[in-house]
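In Swiss-Prot, the entry for mutagenesis PHE47 to Ala states: Complete loss of binding toepithelial cells. The structure shown retains the original residue. One mutagenesis experiment catalogued in Swiss-Prot, TYR48 to Ala, is accompanied by this note: Complete loss of binding toepithelial cells. Per Swiss-Prot, domain 'LysM' is recorded for 413-457, and the stated evidence type is sequence analysis.
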Amino acid sequence: MKKKNIYSIRKLGVGIASVTLGTLLISGGVTPAANAAQHDEAQQNAFYQVLNMPNLNADQRNGFIQSLKDDPSQSANVLGEAQKLNDSQAPKADAQQNNFNKDQQSAFYEILNMPNLNEAQRNGFIQSLKDDPSQSTNVLGEAKKLNESQAPKADNNFNKEQQNAFYEILNMPNLNEEQRNGFIQSLKDDPSQSANLLSEAKKLNESQAPKADNKFNKEQQNAFYEILHLPNLNEEQRNGFIQSLKDDPSQSANLLAEAKKLNDAQAPKADNKFNKEQQNAFYEILHLPNLTEEQRNGFIQSLKDDPSVSKEILAEAKKLNDAQAPKEEDNNKPGKEDNNKPGKEDNNKPGKEDNNKPGKEDGNKPGKEDNKKPGKEDGNKPGKEDNKKPGKEDGNKPGKEDGNKPGKEDGNGVHVVKPGDTVNDIAKANGTTADKIAADNKLADKNMIKPGQELVVDKKQPANHADANKAQALPETGEENPFIGTTVFGGLSLALGAALLAGRRREL
């Protein structure tokens, strides 16, 4: 009987121990899971609230968030510390100036930190608080209801990947505000894409990182330099293009093209560049024959630099041109004063004193005393006294007496430019070339001529062509034969001329 009782007590003890152990095992398996869920929820709540505390600076906020990540079990304590610090840093002056009572301030603060309101909703509630502070409690109640109704479901809450992506994107230094906000919004919209969004954000951040070589790549530097030297941009336009280059160096080529287009569009028109006086001076200086290229270029540059002194510059250029003009030996222009007939017997402006009519010395019409042949009063054709060759006084070709303005005495003419004339047309009409006319007249540009301008034109006529024509025009007298002309008609003409001169002297 005693043994049976001992066995029963032992059996009861084993049973109690088994039940106790089972209870402990069951309790130990459930408690950690529940605790983990609670910690996660507390961490998320603390994370949201810390992010939206307006009086924390970036370093403080990042420190609290890092603490939440390191030990989620301390979320409540971390949140408490953050709230204390946030409250202690709240601006006092603003609260006093805005005359917000305690209810209004509390509602204002809570609404600012409601994570599920969008910006329009948040701003609407805040405006209602400002409009009627006495309704602060009611406004706050409505805001809380809306915030809770828009709260993400438990399965859509921010998981660890999303939180990590959110934190990293916030601290990427090369993203601008618009880019950063875009990635954060994408994280909120679809947390399942957190890894992909973080990867994209990192790529963009790296691509926008400043380069080690002065931040500007080659294209950007080139565009920067060219835009600085575009003369027709104003300061505002130039600064705008430069700022755009800094903001996005990848668009350097496009920005430079736009700047060039604008510069060309604003370039002064040709007819506005030079005023009338400047154009006239420019043209005249180009055609001053005695200036060197260096002198001509100097005057033209001065005209460009200051069009307002065009008259003075032109006057100086003319003075220098006149001073450098070649001196004339006989102070006459050959072939002009004698109507292009060289070799008159008086060797000085032949034909001018007697109104260009040969034979005037005896007061009669030319050629009457010598068988109706003009110029017979001296027994020879003009220029015969120097061995029958007109213009031979100096043993040179006709018209060469003073070495100036070639071609005046040898059949060359002066062409006065008419409206519509071109150098090529003048050259064709006179049997010469445009280059020859340009060279004879020292034209800087053979296309730059103006109406009224006189051009020396080489007509390509042999020097003795006129004499040959005259000789052929008198075949019946035999004057084309030098011997007959000298012995017979020459003698008679000399005798008759001498008699007439003697008679005229007696009359005088």
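Glycine is treated like the rest: Cβ placed from N, Cα and C.
Keep in mind the model shows the original residues, not the substituted ones.
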Radius 10 Å, atoms counted are CB only; among the mutagenesis positions PHE47, TYR48, which position scores highest?
PHE47
Could you please provide the mean pLDDT value for the domain 'LysM' (413-457)?
83
Based on DSSP, tally up the residues of the domain 'LysM' (413-457) by helix, strand and coil.
14 helix, 8 strand, 23 coil
